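What Swiss-Prot annotates here:
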type     : residues                                                                                           : note
BINDING  : GLN12, LEU13, ASP32, LEU33, SER34, ASP49, LEU50, LEU69, GLY70, GLY71, ILE72, SER73, LYS138, CYS164 : NAD(+) binding site
BINDING  : SER73, SER109, ASN110, HIS111, SER163, ARG172                                                      : substrate binding site
MUTAGEN  : TYR134 to Ala                                                                                      : 0.1% of wild-type activity
ACT_SITE : TYR134                                                                                             : active site, proton acceptor
Amino acid sequence: MKRLLVTGAAGQLGRVMRERLAPMAEILRLADLSPLDPAGPNEECVQCDLADANAVNAMVAGCDGIVHLGGISVEKPFEQILQGNIIGLYNLYEAARAHGQPRIVFASSNHTIGYYPQTERLGPDVPARPDGLYGVSKCFGENLARMYFDKFGQETALVRIGSCTPEPNNYRMLSTWFSHDDFVSLIEAVFRAPVLGCPVVWGASANDAGWWDNSHLGFLGWKPKDNAEAFRRHITETTPPPDPNDALVRFQGGTFVDNPIFKQS
């Protein structure tokens with residue numbers, strides 16, 4: 001494609017995707033509220049507050065695809081989540097509607113379903129069970145995206161990211177790990193598909209201990225290749241076994257279920 005927008009490009013995952021997604025477009029437009037490293041060849045850097053509708057409109061203009069990693073990615077006071085994940089996402093979808101409806105990869109989260117027990121295997125249509133205000137904001141985001149698809153035909157992949165890290169490093173991640181390579185191959189598949197719609201995609205690698213069923217995604221032609229099982233021995237040898245009553249091994253959202261409702265100081 002001509003120009004691919006990556007929001008949240010200064011974040012931990014955004015910095016990884018900056019390098020990995022460069023071959024997908026002639027120009028990579030990188031955006032974040034935080035300062036970005038200087039633009040390299042075939043890059044554009046934009047400092048943008050998602051809560052500023054005019055800034056978001058300018059950020060989206062001229063883009064042929066969007067990978068939306070921006071916003072708040074952990075549990076925070078509602079006032080912060082509201083600006084980045086609710087107002088900000090509305091601004092993004094309005095900007096996309098005004099600029100030809102480029103296809104969107106929306107970084108949703110496993111915390112939309114965090115209160116499900118780890119004993120359950122989940123398909124894409126299970127009712128939401130968010131484990132905090134962050135998870136609630138991602139439920140909002142998924143529903144906003146579905147409304148824009150039904151009303152305007154805006155296509156979005158709703159990627160419920162598990163644990164997108166270089167390697168799994170705890171027992172829960174043996175089920176939730178999503179390798180960087182598998183995320184990149186998913187993004188490639190989303191933009192390659194002739195028709196996308198607005199599907200839920202469980203953002204996880206091909207983990208033997210996985211809880212999530214992506215069998216509905218045959219039309220994408222995407223198959224994750226990595227498997228957290230390769231790291232099980234290292235985890236068991238270096239990590240004390242968790243208490244069976246610990247949220248880390250009881251709930252799919254892990255310790256997020258233990259978070260309080262944080263208040264703005």
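Each Cβ is built from the backbone N, Cα and C atoms, and glycine gets one as well.
Put simply, ASP32 (NAD(+) binding site) is 19 Å from TYR134 (mutagenesis position) when counted between their Cα atoms. Classification of ASP32 (NAD(+) binding site) by DSSP places it within a strand. Listed binding-site residues near LYS138 (NAD(+) binding site): SER109, ASN110, HIS111 (candidates SER109, ASN110, HIS111, SER163, ARG172; Cα-Cα distance within 10 Å).
Same-chain residues at least 6 positions away in sequence with a Cβ under 8 Å from that of ASP32 (NAD(+) binding site) are, in sequence order, THR7, GLY8, ALA9, ALA10, GLY11, GLY14, GLN47, CYS48, GLY70.
The Cα of ASN110 (substrate binding site) lies closest to that of ILE72, out of the binding-site residues GLN12, SER34, LEU50, ILE72. GLY70 (NAD(+) binding site) carries neither a helix nor a strand DSSP state and counts as coil. In the three-state DSSP classification, GLN12 (NAD(+) binding site) falls within a helix.
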